[in-house]
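Report on the structure given below.
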Amino acid sequence: MLGRALINKYGFLIHPRRFVHLNDKSLDGTFILPSKKNHMYDVPTNDPSGILNASDIDRINNLPFFDNTSPTKETNTKEGALLSEKLASVKELFGEDPENPSFINYRFPRGLENPYFDIQVNQLKKKRLSVTQLCTTQNWCELRNFYDFYSQNLSNQLLNLKFQVQKGKKIHKSLEDETHPELNQYKSFTHNFLALTKLSMDIDNDMDALLDNWFNSINRLVSLFTKGDGHAREIVCHGFINLEDGKLVEHLLNSDSKTKENVIISGVIDHLTLRNRHNHQVQKGAAHLDTEYQSWGNILTNLLSNLKELKSNNEIVISDIKTRSVPKIPSIESVIESSKLQTMYYKFFFSHLSQDMTQTYHSFLINAQRRGLDVDAPINPTKILTFILTNPLFANDVKNLLYGLPINHSAFDNDAKGSNTFDMTAFNDLLDRGPTSFNVPIEQDEDSSESTKCVSLRDYGHFYTKWKTPLTLKYFAARLSQIYFIVGNLVSNDLMIEYYYHNDNFHNIIFPYDPLKLGTHAHDSAMVWFGGRDMHPIEPTQKNFNTYCKFCDYRHVCSWKNKNELKLIDLGKELKKIILESSMK
């Protein structure tokens, strides 16, 4: 039934024993001339004259009609070229299906370890997975998803060319900018400040990215309780999953050397909402704290001491934001279920990070170390200076490090002293050359339209010296452990998916946290990532092929689809024969 396909030089894929495919594409990326409809033409198999051989195909190739045809438009586009390259890459790695030559195998390549080591560790040099990677294994077709994972660079380039993907990113960014305008203001200030002072910010990209994520998360979560409007967006979180048994890790040891079998799962929460526990109204400035002359440390101490009261009246809802090309929620249940699970992971992570501040402190340090970062290395002084100038709460807080005072975090205070030094003495030179006054962004009050204020470098001269306690990632991990402990204790069991069409939030789904469902999903996803099972293609029904395969990049070269569609055709013929025979009796 599955005889070897013959492909003519123009891409027609011909199965001599069965039928001719039109509007198809070969595995090497050759595109086939489109017809108005994708017909299948039966070739009578009981008539030898009806079977096309190599000579017949050669005659077809030389018909004048084919000499005047031009390649399809898709092959001339950047998207078409990337797609051809991706298909060739996946074919080379997975190989052809030995039972169905010319089509890609639907089993993991032999000789490779498992997707986690093949893709994350060896290919991307990342010793971690993401929540998205766990949730997208089963949200659509697991086969397609892992073809994409193994060709991640090309797949991402193709995704970035798609209009809807770009539109979705813009919506997420506009929501973040609306809630946290200080981020763009900080970037603009830093660009101008470095240019005017002729300073450079020589900092490792991975360190810079992590530092920004940690700094922004602390600042946004603190603002959630102070001057914020009851919302925080783009908050990092993480947890661990066991490499051996695929279970989410609930309790961590404090040393990374004892947790090597646990893989980090990282995520970014789209939206947190602080609301009244009883009437569900959004809470603005729930802690009723005046932030003037305050510091991160003072605010965190206040929140921790009043946590019981905060918890009795308030809760925090975790939301995931999904953008749509039409104002309708997905019709496929597995897609909605995947979004629900994604939000459940975030809930679990915050619960994990709110059990014990010392454990959470070490958890963040392990996260940084797994990224190859030195948690004891002093952070770039210029980076810290920009934080000091633009964030008074941070500036007031790090005075403790400047003077060698404790920050009221036992794990950090016992761990902070080291041989490294943190020296900002060089910034004294700025006072003798160039401008010393700058407009910096400020957090706006509702009754104020001012978005900047003028500061002088001379006002911060006390920082331009050698600090008694070096400023390292450990300081940020300590403050993160405190604010995550507070937020985690307030996280609601109600979770939410927000659907956006353009900038309109047209529908929300609220659902309960289900730890049993989450545990089952985590284990099943871990098994495929860590090599405990093979990929699960979609159930081979015609409805599924029509639904899942319609826009799939691999639809023309997928052996699973091809083989099972042939079986469905044969089954249809058998049923037709049975019906005819029954009607003749």
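Think of each number as a place in line: the chain as shown, counted from 1.
Cβ coordinates come from backbone N, Cα and C, glycine included.
Nope, none of those substitutions made it into this model, it's the original residues.
Per Swiss-Prot, the features are as follows:
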type	residues	note
BINDING	C141, C549, C552, C558	[4Fe-4S] cluster binding site
MUTAGEN	D270 to A	Impairs exonuclease activity
BINDING	D270, D320	Mg(2+) binding site
MUTAGEN	D320 to A	Impairs exonuclease activity
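Close to C552 ([4Fe-4S] cluster binding site) in the fold, though at least 6 residues off in sequence, lie C141, R144, C558, each with a CB less than 8 Å from its CB.
The Cβ of D270 (mutagenesis position) lies under 8 Å from the Cβ of H172, L175, R233, E234, S319, D320, I321, E498, each of which sits 6+ residues away along the same chain.
The most densely surrounded of the binding-site residues C141, C558 is C558 (count of other Cβ atoms within 10 A of its Cβ). Annotation for the recorded positions D320, C549: lowest Cβ count within 10 Å of the residue's own Cβ, C549. Summary of the [4Fe-4S] cluster site environment: with the site residues C141, C549, C552, C558 set aside, the chain residues having Cβ atoms within 8 Å of the Cβ mean position are L143, R144, I538, F545, Y548, Y554, R555, W560, K561.
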